[in-house]
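Colleague: Got a structure here, written out as structure tokens. Questions coming.
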Amino acid sequence: MGFLRRQLREQFEKKKPEALQADIRMISGCQDVQTSADVSNVSSFQLPDPAGNAGGACTSTLLNVLYKDHQTPEDTMSFVELLNKMRENLEAKGFSQVPQLTASHPIDVNDDFDLVPPAATGTRRALLIGINYVGHEQGVLRGCHNDVKNMVEYIKAVHGFEDENITILMDDGEHTAPTHANMIAAYKKIVALSKADDALFCHFSGHGAKIRDDDRGEEDDGYDETLVPIDYHENGMIRDDDLYDILIKPLVQGVHLVCLMDCCHSGTVLDLPYVYKADGNFTEMEIDENFDFKKLLGKFGIDDFDKFGGEALGKINGDALGKVGKDALGKLNKFFG
């Protein structure tokens, strides 16, 4: 990691907004620019008693890696090893998507991975959403219900989640329908119930999309990343800004949230600042070169961005840092004070 990036990370950690003090980690099936596959036959992933023949490539390969690791409890598996094994499994089956980890804190990716962090000694709660878009003329998926069923079996058998603390939304006619309103309500509920030391797990398997940025004008590429509810035609999609406001911002310090997003364009759907990609170019978590500090600060009512050195704090990418050099660091120090 370059000197300026390291300085930026140190300063950001000192003055990070209170809303990012919770321990938040997200595994996504692909980067923002990529799509995530729906697999018609998951038998090659060798899951124990899979709930069906179809499934999402990300969920299926993650479970494959985790079950194998669980069979040898004497061995440990780091974040790096997890993501690399996922990437290798996906490549072996012909998928080009690159799994990545984003987080609210700069995790040491050589530390042991656990879906429930050891520090999470409180209640274990889970919210799982699987949408096959049953009845739609286009975009019907086959594997999302199976993803949820398989993941529920895993978190119960391996991590001790109890049925009373597991919420499932699926468009199968049996569970609560994953409408826009129901998804928002479910995310709000799991946050409202959470207390320090609790472990939260949120899983989404369905369509993700990129749509034109709303009037906040925050996205560098002009697009928001979204989750696609069953009723998106009538009630719209759930934007990354919405997810941040209802799922990330309200979490209290001491809560441990792990999210699995098995959908297209999911790399930054939670707008978290730190990233590690299993593409061979990362050795540690870095501040995402596409992370927008202006967007983050805007969520906390800091509108006079230029006053605090916006040139250096907009999109922190290599070219920008190279152009402003030492002046950038001065502006960063002035901003974080």
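Note: Cβ is positioned from N, Cα and C throughout, glycine not excepted.
According to Swiss-Prot:
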{"type": "ACT_SITE", "residues": "His207", "note": "active site"}
{"type": "ACT_SITE", "residues": "Cys264", "note": "active site"}
{"type": "BINDING", "residues": "Asp224, Asp240, Asp241, Asp271", "note": "Ca(2+) binding site"}
{"type": "MUTAGEN", "residues": "Cys202 to Ser", "note": "Severe reduction in catalytic activity"}
{"type": "MUTAGEN", "residues": "Cys259 to Ser", "note": "Severe reduction in catalytic activity"}
{"type": "MUTAGEN", "residues": "Cys264 to Ser", "note": "Loss of catalytic activity"}
Colleague: Need this for a regression test: recorded positions Asp240, Asp241, Cys259, Cys264, filtered to those with Cα within 10 Å of His207 (active site). What's left?
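Modeller: Qualifying among Asp240, Asp241, Cys259, Cys264: Cys264.
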Colleague: Tell me whether Asp241 (Ca(2+) binding site) sits in a helix, a strand or coil according to DSSP.
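Modeller: Helix, per DSSP.
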Colleague: Taking just the CA atoms, what is the gap between Asp271 (Ca(2+) binding site) and Cys259 (mutagenesis position) in Å?
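Modeller: Approximately 13 Å lies between the Cα of Asp271 (Ca(2+) binding site) and that of Cys259 (mutagenesis position).
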Colleague: By a 10 A CB contact count over all chains shown, which of the mutagenesis positions listed here is most packed: Cys202, Cys259, Cys264?
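Modeller: Neighbour-count leader: Cys264.
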Colleague: Identify, among the binding-site residues Asp224, Asp241, the residue whose Cβ has the fewest other Cβ atoms within 10 Å in this structure.
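Modeller: Across Asp224, Asp241, these binding-site residues, the one with fewest Cβ atoms within 10 Å is Asp241.
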Colleague: Round to the nearest Å and give the CA-to-CA distance linking Asp241 (Ca(2+) binding site) with Cys259 (mutagenesis position).
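Modeller: Distance (Cα to Cα, whole Å): 16 Å.
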Colleague: At a 10 Å cut-off from the C-beta of His207 (active site), count the other C-beta atoms across all protein chains.
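Modeller: Taking every protein chain into account, the count is 25.
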Colleague: If I take the alpha carbons of Asp224 (Ca(2+) binding site) and Cys264 (mutagenesis position), what is the distance between them in whole Å?
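Modeller: Per the Cα atoms, Asp224 (Ca(2+) binding site) and Cys264 (mutagenesis position) stand 13 Å apart.
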